[in-house]
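Input: a single structure, listed below in structure tokens.
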Amino acid sequence: MSNNEFHQRRLSATPRGVGVMCNFFAQSAENATLKDVEGNEYIDFAAGIAVLNTGHRHPDLVAAVEQQLQQFTHTAYQIVPYESYVTLAEKINALAPVSGQAKTAFFTTGAEAVENAVKIARAHTGRPGVIAFSGGFHGRTYMTMALTGKVAPYKIGFGPFPGSVYHVPYPSDLHGISTQDSLDAIERLFKSDIEAKQVAAIIFEPVQGEGGFNVAPKELVAAIRRLCDEHGIVMIADEVQSGFARTGKLFAMDHYADKPDLMTMAKSLAGGMPLSGVVGNANIMDAPAPGGLGGTYAGNPLAVAAAHAVLNIIDKESLCERANQLGQRLKNTLIDAKESVPAIAAVRGLGSMIAVEFNDPQTGEPSAAIAQKIQQRALAQGLLLLTCGAYGNVIRFLYPLTIPDAQFDAAMKILQDALSD
């Protein structure tokens with residue numbers, strides 16, 4: 001059956017709200033290669049939206065899941081616990097850059113992790129308010145949509161959203177927003193909208209995902225830490241997209257001296273299996289009463305087995321170092337292209353969490369059309385890319401960190417051609 005035939009069936013069987021970017025259907029995948037039902041091959045620089053830092057079907061991950069399949073697939077951890085969940089929590093506790101002794105709870109999706117981080121913060125503080133940042137993305141459930149600082153397509157037609165959520169600008173040199181602007185906005189909130197003693201948490205992405213890979217300045221993170229300490233507010237770092245070697249360190253927060261109280265994780269944690277988590281200061285994590293946290297599939301044993309494999313792969317294959325090496329090669333390609341492509345307004349990121357932003361060279365305004373044109377040129381040559389950003393004018397790069405050098409070089413050639421056409 002052809003891609004077009006599957007496409008027509010999709011239109012009849014599934015709602016339009018589940019938007020689909022590609023007009024081809026996956027048949028198989030290995031490492032950084034995706035093959036469709038017609039046999040066409042693509043270099044996958046989307047990785048299921050940052051889920052496959054260790055690549056499609058890494059042999060070690062497949063073996064770990066297959067071994068777990070032979071034992072049991074589900075008990076519901078809250079009913080009958082299992083050792084692998086506890087061991088994974090111990091590993092994350094030892095690795096995560098959070099304040100004080102750590103504890104970890106596992107869930108299923110990134111949005112679920114963020115929801116539970118807010119629950120934990122509210123239980124710990126007894127306060128309702130949460131401050132988030134414009135351009136941030138935290139999920140598609142109602143609380144996480146409220147936290148998300150981007151309207152289209154996530155929020156259209158779904159309001160009203162949960163209250164006691166406030167947004168402030170995220171720093172951006174390109175768009176003229178300084179760290180001080182962000183901090184001044186928080187202080188204005190304290191004066192005009194909610195007193196500091198009613199704020200449970202400040203949540204931020206150290207590198208914004210959907211927002212366009214904007215990197216939090218170290219001065220911002222330090223100032224948030226000071227504000228949280230001063231007012232008894234829980235500091236939450238959302239690492240759903242940035243975690244597990246993508247930025248050149250295991251977590252993006254490893255780039256900063258200041259540590260959050262809670263940290264959310266998902267996506268590449270389990271290499272394609274549905275698993276998320278919240279790790280944080282043990283005293284704060286213990287705030288909810290027994291039964292207050294959990295979920296039927298939370299910490300599913302197959303996904304937990306995959307996560308153990310992911311941590312081993314990252315260590316064994318030195319993927320943090322690999323992320324820095326590949327990211328520098330990508331940055332060099334984009335910076336070189338900038339000399340002859342006036343639409344390139346900025347190249348930014350950490351490690352292999354790199355993005356390029358496009359503006360109209362005539363007006364200087366953000367141009368989603370240029371980003372989409374380059375994305376389509378690349379796709380026509382077999383390179384799968386994703387756009388993002390508040391204006392849809394950013395291309396982000398989320399290749400598996402396990403991609404072979406020759407394939408990465410081929411992708412860079414396609415990218416150069418797409419930028420120069």
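Even glycines carry a Cβ here, placed using N, Cα and C.
These come from Swiss-Prot:
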- Gly110, Ala111, Asp238, Glu239, Val240, Gln241, Thr296: pyridoxal 5'-phosphate binding site (BINDING)
- Lys267 to Ala: No GABA-AT activity (MUTAGEN)
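Feature map: Swiss-Prot annotations on the structure.
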residue	record	Cβ neighbours (10 Å)
Gly110	pyridoxal 5'-phosphate binding site	30
Ala111	pyridoxal 5'-phosphate binding site	24
Asp238	pyridoxal 5'-phosphate binding site	33
Glu239	pyridoxal 5'-phosphate binding site	32
Val240	pyridoxal 5'-phosphate binding site	26
Gln241	pyridoxal 5'-phosphate binding site	30
Lys267	mutagenesis position	27
Thr296	pyridoxal 5'-phosphate binding site	11
From Gly110, Glu239, Val240, Gln241, Thr296, the binding-site residues whose CA lies within 10 Å of that of Lys267 (mutagenesis position): Gly110, Glu239, Val240, Gln241
Whole-number Å value of the largest CA-CA distance among Gly110, Ala111, Asp238, Glu239, Val240, Gln241, Thr296, listed as pyridoxal 5'-phosphate-binding: 24
Secondary structure at Lys267 (mutagenesis position), reduced by DSSP to three states: helix
